[in-house]
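*Asks:* Just lifted these from Swiss-Prot, have a look:
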BINDING   Y99, D143, Y247, Q251, D254, Q273  L-tyrosine binding site
BINDING   D103, K327  ATP binding site
MUTAGEN   G127 to E  Splicing and aminoacylation defects (mutants C-18-1 and C-18-2)
Amino acid sequence: MLLRTKALIRSGGSIAKYAAANPSCFILQRRGLRREFGPKYTAKINEAEENWQARAEAIKKGKKQNTWDLFEERGYVKDTAGTKEHIAELMRTRRIGAYVGIDPTAPSLHVGHLLPLMPLFWMYLEGYKAFTLIGGSTAKIGDPTGRLKSRDHLSSSDATMNMTKIHYQLKKLWENVDTQMRARGYEADWARKRGIVNNNHWWNKQPMLEVLRRVGHALRIGPMLSRDTVKNKMTQGDGVSFAEFTYPIMQGWDWFELFYQQGVQMQIGGSDQYGNIISGLEVVKAARESEPDPQERKYVTPKTALDECVGFTVPLLTDSSGAKFGKSAGNAIWLDPYQTSVFDFYGYFVRRSDQEVENLLKLFTFMPISEITKTMEEHIKDPSKRVAQHTLAREVVTLVHGKQEASAAEDQHRMMYTGQMTIPQVSRAKDAATGGDQYKTISDQPVTLNNAPRIDMILPESLIMGKSIGRILYAAGLASSTTEGHKLAAAQGCYVGGAHRAGGENVTMNPDLISFMPVKLWFPGETQRYLINGNLLILRKGKHNVRVIQMVSDVEYAASGQTYPGQSFTGAVRKLNEIMKNLKEKKLTPEEAKNAVNELQKSSQEKQQGQQIIFPEEKSRQKKDMETKLKQEMIASVKTIDGMMDEKPSVRGDGVKKQTQDDRDPYKW
């Protein structure tokens with residue numbers, strides 16, 4: 001969400017003087033919104049500034065490392081917008097803000113996104129302000145950089161799906177960075193800030209005419225046409241559209257909005273983003289000079305070189321074979337555990353060569369250089385143990401998926417390659433999860449970003465449009481039954497995503513502004529009002545248990561082979577009757593029918609495992625009797641094939657099978 005920051009300072013004292021000298025460090029809110037800080041807050045700001053100046057003095061005397069020097073030491077810097085000396089001095093003296101922008105053109109981040117994010121995470125650890133920008137609006141245009149063919153147009157529902165999933169991936173990364181910060185012993189710093197911002201927040205309100213009026217005159221087509229990426233697309237590709245020409249302007253305006261609202265003076269980009277960063281600097285400069293409000297112009301207009309914006313790009317990484325880093329057999333290594341399993345993700349880093357592993361430890365971990373040196377010394381003693389590779393894999397998986405998943409994945413790999421027979425499963429067994437198992441939570445643990453179930457799913461139109469919200473919550477795995485789903489909705493214990501537009505009955509949710517409001521009991525026909533783009537429903541239970549549900553036709557859902565909890569005609573009794581029918585019609589042999597029954601029983605027993613039954617402690621004898629009976633029922637075999645053939649189901653006069661006591665018993669077929 002867009003973080004609201006503090007307004008201009010009109011009060012007296014040292015803060016006002018510092019604000020006048022350093023306008024970018026005290027952030028403007030929307031025009032005309034100014035307020036004074038109270039004495040306690042003023043004292044906190046003064047203390048934070050004094051601490052930062054003490055830090056700057058320690059860096060000057062060589063007692064502490066400059067963060068820019070850390071970047072160069074670890075290999076994060078490729079091209080710079082601004083001299084290295086200027087950037088180093090800026091980072092020494094100012095608690096600047098920095099950002100990395102990501103367009104949600106795919107449903108997940110991949111390993112390649114981690115490289116520009118790592119210096120941003122380091123800045124956060126060192127006490128700066130760090131922001132990740134989701135390009136909800138710029139993704140609709142598509143960055144032409146490095147492409148010969150224009151990106152395929154994203155539908156509104158796909159864009160919303162991608163935007164939501166990437167938002168939660170970034171939240172997960174930031175929480176894991178916080179965990180690493182505490183584990184590495186970084187001191188608490190009140191002025192340290194981080195945030196996730198979506199450029200939909202201003203592009204949905206900002207007229208393009210106003211943007212062009214303020215910055216259009218400062219940009220020239222010639223320099224844009226002279227870039228290699230544009231030349232290649234025009235001569236070897238499908239040409240550059242007018243929309244793609246506007247992309248650098250939109251990206252530059254994003255930077256200005258972040259500067260205006262959060263004091264962001266630095267942009268960090270991938271190896272191919274240098275041209276966009278240079279264009280962004282021109283847009284920010286033009287926007288600052290064309291500020292229409294005279295009162296605010298004196299604050300946004302740069303007074304010294306340290307008020308100017310800067311940027312840099314990270315290098316392009318390739319592995320020992322020359323392939324682009326983050327690819328395996330031509331496929332991206334995704335951060336989504338359901339697209340690249342935790343086991344495979346860990347394995348990708350374990351397979352790195354000895355020649356590249358030290359560099360990767362510097363780039364993708366928060367390990368101090370001294371610790372990396374010791375790891376490499378231990379690795380050299382016996383390279384076959386792959387000590388450095390396992391350290392790299394463990395650190396990266398901890399950052400992306402959490403410590404518990406990293407430990408489990410490490411155990412899996414070590415036991416697999418040491419010949420042990422028993423291989424432990426990762427905590428949520430994401431690697432083996434299929435169908436409805438991907439949406440289950442751990443019964444005895446709270447849902448966190450690291451153990452949350454899969455977000456995206458499909459459900460049939462007949463359910464979404466024709467059933468109650470309680471049934472939908474049950475089908476989505478957010479409730480254990482339809483009854484619980486109704487109770488959740490009645491108590492407003494779950495939420496629907498989107499910004500509802502006031503108006504007619506059929507006016508649907510706004511796909512560009514994803515916020516959440518409590519779910520209420522509504523008629524099945526009203527669900528349509530909460531769909532985004534007519535086919536996307538976003539639900540949330542708790543803080544992190546989210547479902548982005550794509551509504552598909554019943555035919556398409558049936559073709560997918562999936563089922564959902566509470567789906568009609570999928571019960572065990574009905575499946576058994578179907579086996580009996582196929583047997584009598586000789587579509588199955590007795591042996592095939594027996595195997596089908598055994599599979600059905602096995603599936604039922606697997607579903608029942610892990611569902612803990614709690615017995616009253618005061619009735620110890622009753623508890624023992626019930627536990628014994630339950631165990632007997634769960635391991636009892638079904639009737640023999642001959643018995644099934646001889647038995648005739650009870651049938652009413654209308655030909656419909658009556659429900660017998662065995663049908664009602666959940667532990668019998």
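Quick reminder: no glycine exception, Cβ is built from N, Cα and C everywhere.
This is the original sequence, none of the listed changes applied.
Quick one: where do these features end up spatially?
*Replies:* According to DSSP, D143 (L-tyrosine binding site) is assigned to coil rather than to any helix or strand.
Taking all protein chains in view, 25 other C-beta atoms sit within 10 angstroms of the C-beta of D103 (ATP binding site). Annotation note: D103 (ATP binding site) sits in a coil segment as assigned by DSSP.
Annotation for G127 (mutagenesis position): spatial neighbours W52, R55, R95, D189, A191, R192, criterion Cβ-Cβ under 8 Å with sequence separation of six or more. Under the DSSP three-state reduction, G127 (mutagenesis position) is assigned to coil, being neither helix nor strand.
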*Asks:* Give me the CA-CA distance between D143 (L-tyrosine binding site) and D103 (ATP binding site), in Å, as a whole number.
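*Replies:* Roughly 8 Å, rounded to the nearest whole number.
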*Asks:* Residues with Cβ closer than 8 Å to the Cβ of Q251 (L-tyrosine binding site), same chain and 6+ apart in sequence?
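*Replies:* Once residues fewer than 6 apart are set aside, Q251 (L-tyrosine binding site) is near G101, G135, T138, D143, N276, S279, G280, V283.
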*Asks:* For the binding-site residues D143, D254, which Cβ has the most other Cβ atoms within 10 Å, all shown protein chains included?
*Replies:* D254
*Asks:* Let me know the DSSP-derived helix, strand or coil state of Q273 (L-tyrosine binding site), please.
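*Replies:* In three-state terms, Q273 (L-tyrosine binding site) counts as coil.
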*Asks:* Ranking the binding-site residues Y99, Y247 by other Cβ atoms within 10 Å, which is at the bottom?
*Replies:* Y247
*Asks:* In Å, how large is the greatest distance between any two Cα atoms among Y99, D143, Y247, Q251, D254, Q273, the listed binders of L-tyrosine?
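*Replies:* Result: 17 Å between the two most distant Cα atoms.
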